[in-house]
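Some features that Swiss-Prot has for this protein:
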DOMAIN    7-94  domain 'MtN3/slv 1'
MUTAGEN   P23 to T  Loss of sugar transport activity associated with reduced plasma membrane localization
MUTAGEN   Y57 to A  Loss of sugar transport activity associated with reduced plasma membrane localization
MUTAGEN   G58 to D  Loss of sugar transport activity associated with reduced plasma membrane localization
DOMAIN    130-213  domain 'MtN3/slv 2'
Amino acid sequence: MNIAHTIFGVFGNATALFLFLAPSITFKRIIKNKSTEQFSGIPYPMTLLNCLLSAWYGLPFVSKDNTLVSTINGTGAVIETVYVLIFLFYAPKKEKIKIFGIFSCVLAVFATVALVSLFALQGNGRKLFCGLAATVFSIIMYASPLSIMRLVVKTKSVEFMPFFLSLFVFLCGTSWFVYGLIGRDPFVAIPNGFGCALGTLQLILYFIYCGNKGEKSADAQKDEKSVEMKDDEKKQNVVNGKQDLQV
């Protein structure tokens with residue numbers, strides 16, 4: 001295996017591990033409060049599916065020289081499974097049913113891909129089938145921050161887009177993109193090239209808006225207006241009281 005190929009793969013493992021562990025802060029809060037509050041559980045089973053498909057694609061009988069792809073995505077699959085189970089434990093009944101349904105579909109999709117690739121396909125056909133499946137869900141995973149980027153542009157604030165998370169999205173996408181180029185593997189290079197581009201856009205947005213306080217939310221503006229009205233009422237009451245004393 002090419003030394004540069006290995007170096008970028010190891011670096012990709014490190015940055016991807018950071019991204020997988022990033023939601024642990026959210027889950028500490030969920031466990032502490034014994035509630036999922038307003039957090040969405042959808043990203044975790046979807047990321048789990050991406051990890052399972054990518055880990056499967058990296059296995060030697062599917063694609064050669066991609067063991068590092070399997071190791072990090074196998075680790076990610078374990079981490080995401082833990083997240084899903086915690087979310088299911090603390091979620092309200094309606095949300096629990098929805099997330100369990102998505103989780104079941106994820107396992108069904110992965111099982112279908114694995115069984116078809118094992119018993120119906122061989123050689124390049126197997127690699128093509130598994131690679132396409134992994135690529136589609138990798139792009140979907142990388143595209144998930146688009147809503148946050150839109151929020152940043154709308155509010156002119158980076159409050160909901162932490163710098164280090166954006167940085168590691170960029171580093172992870174870039175390292176695996178180069179890894180795919182060196183290994184001449186389009187199924188690794190293409191989705192991670194997309195991730196590299198999105199990470200770059202996130203960093204550009206961060207540096208454009210990092211000095212802004214941003215537009216306040218409607219609720220915050222409403223609260224401030226309410227406080228101001230109460231202050232005005234107090235001042236008016238004081239004035240009226242003084243007038244009564246003078247009379």
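Quick reminder: no glycine exception, Cβ is built from N, Cα and C everywhere.
The noted changes are left out; the structure has the residues it started with.
The structure, with features from Swiss-Prot marked on it.
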| residue | record | contacts (Cβ under 8 Å, 6+ apart) |
| --- | --- | --- |
| P23 | mutagenesis position | Y44, Y83 |
| Y57 | mutagenesis position | S63, N66, V69, S70, K127, C130, G131, A133, A134, F187 |
| G58 | mutagenesis position | N66, T67, L68, V69, S70, T71, N73 |
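Each residue in the domain 'MtN3/slv 2' (130-213) gets a DSSP state, and the totals come to 68 helix, 0 strand, 16 coil. Under DSSP, residues within the domain 'MtN3/slv 1' (7-94) fall into helix, strand and coil as 66 helix, 0 strand, 22 coil.
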